[in-house]
Amino acid sequence: MSLLTEVETYVLSIVPSGPLKAEIAQRLEDVFAGKNTDLEALMEWLKTRPILSPLTKGILGFVFTLTVPSERGLQRRRFVQNALNGNGDPNNMDRAVKLYRKLKREITFHGAKEIALSYSAGALASCMGLIYNRMGAVTTEVAFGLVCATCEQIADSQHRSHRQMVATTNPLIRHENRMVLASTTAKAMEQMAGSSEQAAEAMEVASQARQMVQAMRAIGTHPSSSAGLKDDLLENLQAYQKRMGVQMQRFK
């Protein structure tokens, strides 16, 4: 796996699923391929994106700044600086300085990532802030190692939280989660279907599913009534894809 592929993988792992994630993935691909060279416009676009947490925006801003060539005097962006200040915690800053000294002696991506993984996400973000604010300089490879370690720490905690929700025995939470998944699956089906004639059927199924979820929420239904809703939708989507000559079995 190439270095930039690895960076893209780690960064996207902390972005919530949805149309915005696809858009960010495209921007990252363009930046890494050298197709997008307007850092100013890129940062303005990032700043105004909804849903993303300030820290995720900070990390993406850091990656864009590392990758896109820019004039030396280009102004640092406040939204990135604020996100990478370790919540203003002096302990994070102390640890970030210690980490920075170690990273300065490192030259490889994997070496930097290994060192960084033993620090908390707050200290890692602060260390990125030091580099972003030009208070410290490391090689681009080392900076990317720091980015990936930070994303791994964040993704780990997101995964633990997600696992807790999936494993919950509370029927109301499980019911709502199934309805949310069915609704987002229906939305994805509508986007994938496009405008071909064969798409009408898939669109109809997706539309009915969304109406059904709305009705279930409006009248309040038994928690078990949502069981299998998303899987039924995915089966419909796969049947539609087969007719279109597309074989993709890995949705579940």
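Cβ coordinates are placed from backbone N, Cα and C, and glycine is handled just like the others.
In this structure the noted substitutions are not present, so the sites keep their original residues.
Swiss-Prot documents Ala41 to Val as a published mutagenesis change and attaches the note No effect on filamentous virion particles morphology. Neighbour density for Ala41 (mutagenesis position): within 10 A of its CB lie 10 other CB atoms from the protein chains shown.
Less than 8 angstroms from the CB of Arg95 (mutagenesis position) sit Tyr119, Ser120, Ala123, Ser126, each of them six or more residues away in the same chain. Under its mutagenesis entries, Swiss-Prot includes Arg95 to Lys with the note: Complete loss of filamentous virion particles morphology.
Here the residue is the original one, while Swiss-Prot reports the published mutagenesis Ala167 to Thr with the comment No effect on filamentous virion particles morphology.
What Swiss-Prot says about the mutagenesis result for Thr168 to Ala is this: No effect on filamentous virion particles morphology. Contacts of Thr168 (mutagenesis position) defined by a Cβ separation under 8 A and a same-chain sequence distance of 6+ are given as Arg174, in order along the sequence.
Long-range neighbours of Glu204 (mutagenesis position) (same chain, six or more residues apart, CB within less than 8 Å of its CB): none. For the published mutagenesis Glu204 to Asp, Swiss-Prot gives the following note: Complete loss of filamentous virion particles morphology.
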Coarse DSSP state, helix versus strand versus coil, of Thr168 (mutagenesis position): coil
